Amino acid sequence: MTTTRYRPTWDLALDPLVSCKLCLGEYPVEQMTTIAQCQCIFCTLCLKQYVELLIKEGLETAISCPDAACPKQGHLQENEIECMVAAEIMQRYKKLQFEREVLFDPCRTWCPASTCQAVCQLQDVGLQTPQPVQCKACRMEFCSTCKASWHPGQGCPETMPITFLPGETSAAFKMEEDDAPIKRCPKCKVYIERDEGCAQMMCKNCKHAFCWYCLESLDDDFLLIHYDKGPCRNKLGHSRASVIWHRTQVVGIFAGFGLLLLVASPFLLLATPFVLCCKCKCSKGDDDPLPT
């Protein structure tokens, strides 16, 4: 005869809760997900939103643990990602992963024809000079270095083409076309497509910030002064009020940091002699001969 041990109902409320490092909420273990590589644990909802955001924005292909202080610097495996996102998001993740593999593979390159987008194989990987590459899909023959139509006996142009329009090959690239929907990053030359939004662009590959219209660097232009003058004036794509609010926030951050430094400077001046005195005493104690 088997007996079942009775468990009081009030014991159910004493089940341990686990804290999520993302939302700081406490949840039962059943609502948590553990990353296999580093054993960090988060609530399933937060981890799912984190993974979906990175994939939708195309920020990362190797999705790292959300904990910045993770001792093992773990990453989510593909099967873990597949269990928590929808099929279309997983398809986008695999596409981004493949694009990154081709980008860093010296044996492969993309066909520059905007209507093709096939992956082409380089014949001689060890060859340092430009070589002809023929796309097996559209049969276009192009240069492995500048991606223009193959030019035997001629060097590559000094200025690499940076924009092109849909339906055109790299031989018909536009150099100063403001309305071109696809351009190259001025720094790493990766193709970037802009559907809509503001003209301040950031390359997802090298994190370089630049103006979409003139390709000038915006890495140090925190206040977006570039759009107050010149040919790109008022082309940012945001209202004047939002630009003023952005500048107010940036100035506030710098002013707050300066104020903090100003308040802390007297304490630093007072503490400096004390620190120097302690160091002198320590060095003097090390130099004293040992008693015999």
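Note that Cβ sites are derived from N, Cα and C of the backbone, with glycine treated the same way.
Every residue here is the original one, so none of the noted swaps is modelled.
Residues or ranges marked as Zn(2+) 1 binding site in Swiss-Prot: CYS20, CYS23, CYS43, CYS46. DSSP assigns CYS46 (Zn(2+) 1 binding site) to a helix. Just so you know, the Cβ of CYS46 (Zn(2+) 1 binding site) picks up 19 other Cβ atoms within 10 Å once every protein chain is counted.
Under a cutoff of 8 A between CB atoms, and with a sequence separation of 6+ in the same chain, the neighbours of CYS111 (Zn(2+) 2 binding site) are GLN117, ALA118, VAL119, CYS120, CYS135, ALA137, CYS138, MET140, PHE142. Sequence annotations record features per position, and here Swiss-Prot assigns Zn(2+) 2 binding site to CYS111, CYS116, CYS135, CYS138 based on sequence analysis.
CYS156 (Zn(2+) 3 binding site) falls outside any helix or strand according to DSSP and counts as coil. Summarising the annotation, Swiss-Prot assigns Zn(2+) 3 binding site to CYS143, CYS146, HIS151, CYS156.
Per Swiss-Prot, Zn(2+) 5 binding site is recorded for CYS211, CYS214, HIS226, CYS232. According to DSSP, CYS232 (Zn(2+) 5 binding site) is assigned to a helical segment.
A C-beta separation below 8 Å, combined with a sequence spacing of at least six in one chain, links CYS20 (mutagenesis position) to GLU26, TYR27, MET32, ILE41, PHE42, CYS43, CYS46. Among the mutagenesis results in Swiss-Prot, CYS20 to Ala has the note: Complete loss of ubiquitin ligase activity and auto-ubiquitination; when associated with A-23. The residue drawn here is the original one.
Cβ neighbour count for CYS23 (mutagenesis position) (all protein chains, 10 Å cutoff from its Cβ): 13. Among the mutagenesis entries in Swiss-Prot is CYS23 to Ala, noted as: Complete loss of ubiquitin ligase activity and auto-ubiquitination; when associated with A-20.
Residue environment of GLY252 (mutagenesis position) contains 10 other Cβ atoms, counted within 10 Å of its Cβ in all protein chains. Looking at Swiss-Prot, the entry for mutagenesis of GLY252 to Leu says: Preserves membrane localization but is defective in self-association and ubiquitin ligase activity; when associated with L-256.
DSSP gives GLY252 (mutagenesis position) a helix state. Where Swiss-Prot documents GLY252 to Asp as a mutagenesis experiment, the accompanying text is: Preserves membrane localization but is defective ubiquitin ligase activity.
According to Swiss-Prot, the experimentally introduced change GLY256 to Leu is described as follows: Preserves membrane localization but is defective in self-association and ubiquitin ligase activity; when associated with L-252.
In the three-state DSSP scheme, CYS143 (Zn(2+) 3 binding site) is classed as strand. For the binding-site residues given as CYS135, CYS143, CYS156, the lowest number of other CB atoms within 10 Å of the residue's CB is seen at CYS156.
In this structure, the CA atom of CYS146 (Zn(2+) 3 binding site) is 47 Å away from the CA atom of GLY256 (mutagenesis position).
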